[in-house]
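Per Swiss-Prot, natural variant V8 to I is noted as: In strain: CLIB 219. Summarising the annotation, Swiss-Prot assigns substrate binding site to E14, 64-72, 90-94, R116, R138, 186-194, 214-216. Quoting Swiss-Prot on the natural variant I30 to L: In strain: CLIB 219, CLIB 410, CLIB 413 and YIIc17 haplotype Ha2. The Mn(2+) 1 binding site feature in Swiss-Prot is assigned to H64, H91, H186, E190; the stated evidence is experimental evidence. Among the features that Swiss-Prot reports, Mn(2+) 2 binding site is placed at H90, E94, H162, H187. Among the natural variants in Swiss-Prot is T92 to A, noted as: In strain: YIIc12 and YIIc17 haplotype Ha1. For the naturally occurring variant K216 to N, Swiss-Prot gives the following note: In strain: YIIc17 haplotype Ha2.
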Amino acid sequence: MTEQKALVKRITNETKIQIAISLKGGPLAIEHSIFPEKEAEAVAEQATQSQVINVHTGIGFLDHMIHALAKHSGWSLIVECIGDLHIDDHHTTEDCGIALGQAFKEALGAVRGVKRFGSGFAPLDEALSRAVVDLSNRPYAVVELGLQREKVGDLSCEMIPHFLESFAEASRITLHVDCLRGKNDHHRSESAFKALAVAIREATSPNGTNDVPSTKGVLM
């Protein structure tokens, strides 16, 4: 397996994003922050001996979801985003999903010697979600969370599945994420991101060979 790290920058007229990722966790840093004088403090920040997670998108609940995804995937992750939040949350959420997907794909490298498929369940109180992923190079997303509110915090509920769809498209994976039950939209969303993390962690884990896990012989 390779070092499995990546640094991705995405700059458009709508957002400026920088993401560093290590799929194996461990120390991680960005040499030059996009924030002037480090003026923005991460809403979702955690540092342990095994992981460094620092997320600042400008949308608190999105930070919380990305933090949960990184934590339970076993990643170290730094996300910096300056977006046009004076308009709404669409561009920031979508572009963060795209950039994170690109970073994940680059860090993963060739799909070789890994399980490829992964599945996971995660509860959060009354909510229960299921996720299934395939590192297939066939981007597709089916996301059914059954959210009822207009927003959770400052994040529009319609953008929560859209983030996952953008991540799947950019990372070129297939993912199915369903919330099976739950009454609270915060819980439904968080259990979904945690279930996805469990599935990704399994799919990217070594399978004991150096083979490409495909009858085609290639996943590219």
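Keep in mind that glycine also has a Cβ here, set from the backbone N, Cα and C atoms.
Original residues throughout; no substitutions modelled.
Location within the structure of each feature annotated in Swiss-Prot.
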| residue | record | Cβ contacts under 8 Å, 6 or more apart |
| --- | --- | --- |
| V8 | variant position | I17, Q18, I19, A20, I21, A99, Q102, A103, E106 |
| E14 | substrate binding site | G83, D84, H91, T92, D95 |
| I30 | variant position | L7, Q18, A20, I78, E80 |
| H67 | substrate binding site | A44, Q46, I53, V55 |
| K71 | substrate binding site | Q46, Q51, I53, A197 |
| E94 | Mn(2+) 2 binding site | M159, H162, F163, S166 |
| H186 | Mn(2+) 1 binding site | F61, V152 |
| H187 | Mn(2+) 2 binding site | L124, D125, E126, A127 |
Neighbour-count leader, CB within 10 A, binding-site residues: R138, H162: H162
Shortest C-alpha distance to R138 (substrate binding site) - which of the recorded positions H64, E190, K216: K216
When distances run from the Cα of S189 (substrate binding site) to each of the recorded positions H64, H90, K216, the nearest one: H64
Neighbour tally for T92 (variant position), based on other Cβ positions within 10 Å of its Cβ: 25
From binding-site residues H64, H90, E190, F193, the one whose Cα lies nearest K216 (variant position): F193
Pairwise Cα distance for F193 (substrate binding site)/H90 (Mn(2+) 2 binding site) [Å, integer]: 19
Distance [Cα-Cα, Å, rounded] between H90 (Mn(2+) 2 binding site) and H64 (Mn(2+) 1 binding site): 17
Recorded positions: H64, H90, H91, K216 - member with fewest neighbouring CB atoms within 10 Å: K216
